[in-house]
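Novice: What Swiss-Prot records for this protein is below:
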- 14-143: domain 'uDENN' (DOMAIN)
- 180-316: domain 'cDENN' (DOMAIN)
- 318-395: domain 'dDENN' (DOMAIN)
- Lys489 to Ala: Causes only a slight reduction in AP2B1-binding (MUTAGEN)
- Lys500 to Ala: Greatly reduce AP2B1-binding (MUTAGEN)
- Arg501 to Ala: No effect (MUTAGEN)
- Lys502 to Ala: Almost completely abolishes AP2B1-binding (MUTAGEN)
- Arg507 to Ala: No effect (MUTAGEN)
- Lys509 to Ala: Greatly reduce AP2B1-binding (MUTAGEN)
Amino acid sequence: MDCRTKANPDRTFDLVLKVKCHASENEDPVVLWKFPEDFGDQEILQSVPKFCFPFDVERVSQNQVGQHFTFVLTDIESKQRFGFCRLTSGGTICLCILSYLPWFEVYYKLLNTLADYLAKELENDLNETLRSLYNHPVPKANTPVNLSVNQEIFIACEQVLKDQPALVPHSYFIAPDVTGLPTIPESRNLTEYFVAVDVNNMLQLYASMLHERRIVIISSKLSTLTACIHGSAALLYPMYWQHIYIPVLPPHLLDYCCAPMPYLIGIHSSLIERVKNKSLEDVVMLNVDTNTLESPFSDLNNLPSDVVSALKNKLKKQSTATGDGVARAFLRAQAALFGSYRDALRYKPGEPITFCEESFVKHRSSVMKQFLETAINLQLFKQFIDGRLAKLNAGRGFSDVFEEEITSGGFCGGNPRSYQQWVHTVKKGGALFNTAMTKATPAVRTAYKFAKNHAKLGLKEVKSKLKHKENEEDYGTCSSSVQYTPVYKLHNEKGGNSEKRKLAQARLKRPLKSLDGALYDDEDDDDIERASKLSSEDGEEASAYLYESDDSVETRVKTPYSGEMDLLGEILDTLSTHSSDQGKLAAAKSLDFFRSMDDIDYKPTNKSNAPSENNLAFLCGGSGDQAEWNLGQDDSALHGKHLPPSPRKRVSSSGLTDSLFILKEENSNKHLGADNVSDPTSGLDFQLTSPEVSQTDKGKTEKRETLSQISDDLLIPGLGRHSSTFVPWEKEGKEAKETSEDIGLLHEVVSLCHMTSDFQQSLNISDKNTNGNQT
């Protein structure tokens, strides 16, 4: 029970009694009058009159006349039913209203009206007023209610009363909002409690209630006594006292003080001698008349000192004495002590939300941890958590001043905005959890799988480097022969090497894609269409996420490099790859990697070579047969030498690098001759005559595409680009444009090769003629 009051009572009150007390305690009180007259619950009719005179009637004085007090009965559902009483006629007559509504001020005022009717002997008016209120629906909070003699009850705002003076009622009240914080002086209970008890005793009583002790409060004034009980219990909000709760104990129930379980009981001072004769042990006793508190425990010292000092300073301020200052000061203390319960809520798909006690207790200071270890065993805290979980699992959610105080005070470790969104979606039936767990976008799932595989591969890379370092120390191996495991691999390495070789051979035997976009293999066409669909569904989130880690990838794959750059040697190494010695091949998990990262390339290369960023960029922007040929292959290394850093980091010299790459490549391929180069006018479907020539022409095309991609990389990569820009296997309209660009590049390369060959032949002829002349 997170709340002891009934949520939706059927009516404003259940019973009204007029009870007379005899001069002798041995005689039971007698019911003189009741409303409604047909009320038939005999148990209530027998027990309520005994609560109407909770004192020693033989010793009571005349000063009890006109006092209001409230007792509480608990029904079979553990809900509290309040008995609002007013003593009249020298304390021998008591008017009592029984209701589930904790409207203290309203019913105290109504009791005064009823006492006035009885004093004037206006029984007809009394019955008419009660009948109207009894049959009227329960008014909503903050709604004005007007009681008029000989008229039905009507609900109206203050403006209506001003416009129609004839409707001025005999009694008027506003239905209180019991969900808000009590205020001073509007709340009679809190006002009397704050005035009667000093701050130190309030703190001691608060600490004892948090430890669920057996507590007795004593006073000679019934109104002050019950006000202190109700007021102190209200300061536990959002928690409620879960044990024996008797605001004022009648003489026939004094044995309850000997109960072994926790209780909160108010006793009139005329009965205190009888209580002390029962030899009470481990009882916290507060005497309101003398403002003293006796306790065998040091409960206040068990609370965190910072929480206690802040609460004490707040209560001593003059500004706290009015409004909700007192209630809010205790609410803030409750939030500081228990507000971190949010961080201990746990949810698993298909299971109800639960509360983890271990997570709630850990990571706190020693004093706070010690208190929370005790608090998790308290009934008031357990019922509070059960109530919160019940609302969450029912999809209702909750939002009250306690949750607002936690958020504003920062008493939980989570993000307040995420918590508010969480509660908001829980009100809709837990849609956020279902969406997050079962309807995640492909980009989110891809990022999750990538991060998981990346972590595993990172560990393997560290192990590989450590093993290589040991081998270098033992055998003196050259650093250029190190085989580095690529950081980004889109294949599953659990498969065997034989399976990967089969896949590599299958790719090498695959027919080339013609420049007009037609594929010769139906299976490849199906695979590409499925891959393109996946890539378009993933969206741009994964691209942005993966691009953030691009620099870290470059750092991890960077190999030691010393000496001057040998661009010609590097280009020759790039062109000297052999189809018989391919790297590990596998299908890519997501095509977002090709769209979002410039440094990832799946190119068939030698195992013994180190990765280079110059040959990593061209696949992302390439198209045609080369991009199709290299799909899904491993870029683990280029053998021999290490290539220079990424061209993207040398913006100022990019133009010089372009021309240098082209000249070096042309010079390195002079020995092939003009006969090995396809005629640029021979059409689009030209054929490569030998593996070496194929590698040469392919290298030229690759280099040209790489240089084109470098210029794109100088812009902000991965931002503002269309998703299809980096997909080399897209067909239809866009491929025609890309094909024309490739044709232009091929024409330039082939023409340049022809010019170089002709120039070389002319040089050879001139050299021969010169030698002949000299001879």
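Using the three backbone atoms N, Cα and C, a Cβ is placed for every residue, glycine included.
Help me picture these features in the structure, burial and contacts included.
Specialist: Counting residues per DSSP class in helix, strand and coil order gives 66 helix, 24 strand, 47 coil for the domain 'cDENN' (180-316).
Mapped onto DSSP helix, strand and coil, the domain 'dDENN' (318-395) counts 54 helix, 5 strand, 19 coil.
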Novice: Helix, strand, coil residue numbers for the domain 'uDENN' (14-143) per DSSP?
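Specialist: Taking each residue of the domain 'uDENN' (14-143) in turn, the totals are 45 helix, 35 strand, 50 coil.
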Novice: To what whole number does the mean pLDDT across the domain 'cDENN' (180-316) round?
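Specialist: Mean pLDDT for the domain 'cDENN' (180-316): 94.
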